Amino acid sequence: MAAAAATPRLEAPEPMPSYAQMLQRSWASALAAAQGCGDCGWGLARRGLAEHAHLAAPELLLAVLCALGWTALRWAATTHIFRPLAKRCRLQPRDAARLPESAWKLLFYLACWSYCAYLLLGTSYPFFHDPPSVFYDWRSGMAVPWDIAVAYLLQGSFYCHSIYATVYMDSWRKDSVVMLVHHVVTLLLIASSYAFRYHNVGLLVFFLHDVSDVQLEFTKLNIYFKARGGAYHRLHGLVANLGCLSFCFCWFWFRLYWFPLKVLYATCHCSLQSVPDIPYYFFFNILLLLLMVMNIYWFLYIVAFAAKVLTGQMRELEDLREYDTLEAQTAKPCKAEKPLRNGLVKDKLF
């Protein structure tokens, strides 16, 4: 795998479009692509897969081994670090049970987002400031730069682990089924975009999605720690409130503003300008649009959360996502537990 960055262009980056421009140009490009595809069908799909998909068996094996490694590492961290920490800090039982999951996800998303931010903002890759450049010089079977390949290995193996973890390790929640769909779609996007060498746009998607998960898990940890050892800790409560506001803002800005205007505009419209016969155009854009739909779905939880706060129905941060079915049927919280109704709105991302 090569380490060379994308070839720089002398032209000034194209200004980011408005929502209306993005929708109009993307629809026109997609319609033209559909009308010009005379041989679209399973035959073309099979030929495109055979000619343009490059994913070696050793790469798949390495991803599976890393997924097993994530699972083992999470178990070890939960057993030897997170649970003893919760016990030492004298967290409420419900909070102590949820701390390992949030702590684990915070560490992963913080590390991966920091790495992706470094690649996009600290190196010569122009993809964040010039999203159409993700398709400049694209070639079928081109070498993947080693630093982007590392990001793909981390993310792909983690989402493979996350499918297992959602079913067998995480608390079951209202949107866990949607979360499973999200993980499957994300893993399919990661594997296929790597195979078809759309890794540049994948790096941008990683960056735009992981930042909100960092804030979510950090905020949830402060919610768990704000009432511990029989006392209320105002600092953690303040940080949780500020983190909630920051999370809501970043969710909209990164996933509902930048994601469609940078990523979807580049994949739906600009891709055909750079590579008129780009393979699997509709397949990838349908998956990315499905990801956008799920982002909007979770944003509805955020709106419901904000509405409860603004109307005074909620005096403490309450989890609109987290719930345990058995606990909901049997548990009756005591007075000391009421200020600890915790959580936020959503749990991750591509």
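Note that Cβ sites are derived from N, Cα and C of the backbone, with glycine treated the same way.
Annotated features, as they stand in Swiss-Prot:
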| type | residues | note |
| --- | --- | --- |
| DOMAIN | 97-311 | domain 'TLC' |
| MUTAGEN | His182 to Asp | Decreased ceramide synthase activity |
| MUTAGEN | His183 to Asp | Decreased ceramide synthase activity |
| MUTAGEN | Leu189 to Glu | Decreased ceramide synthase activity |
| MUTAGEN | Ser193 to Ala | Does not affect ceramide synthase activity |
| MUTAGEN | Lys220 to Leu | Does not affect ceramide synthase activity |
| VARIANT | Ala266 to Asp | In toppler (to) mice; impairs ceramide synthase activity |
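Closest in space to Lys220 (mutagenesis position), of the recorded positions given as His182, Ser193, Ala266, is His182, taking the CA atom of each residue.
Across the structure, His183 (mutagenesis position) and Ala266 (variant position) place their CA atoms 23 angstrom apart. A gap of 10 Å separates the Cα atoms of Leu189 (mutagenesis position) and His182 (mutagenesis position).
Taken together, the residues in the domain 'TLC' (97-311) have a mean pLDDT of 93 on the 0 to 100 scale. Ranking the mutagenesis positions His182, His183, Lys220 by how many Cβ atoms sit within 10 Å of each one's Cβ puts Lys220 at the top. Here the C-alpha separation of Ser193 (mutagenesis position) and Ala266 (variant position) works out to 14 Å. Around the Cβ of Leu189 (mutagenesis position), 24 further Cβ atoms fall within 10 Å across all displayed protein chains.
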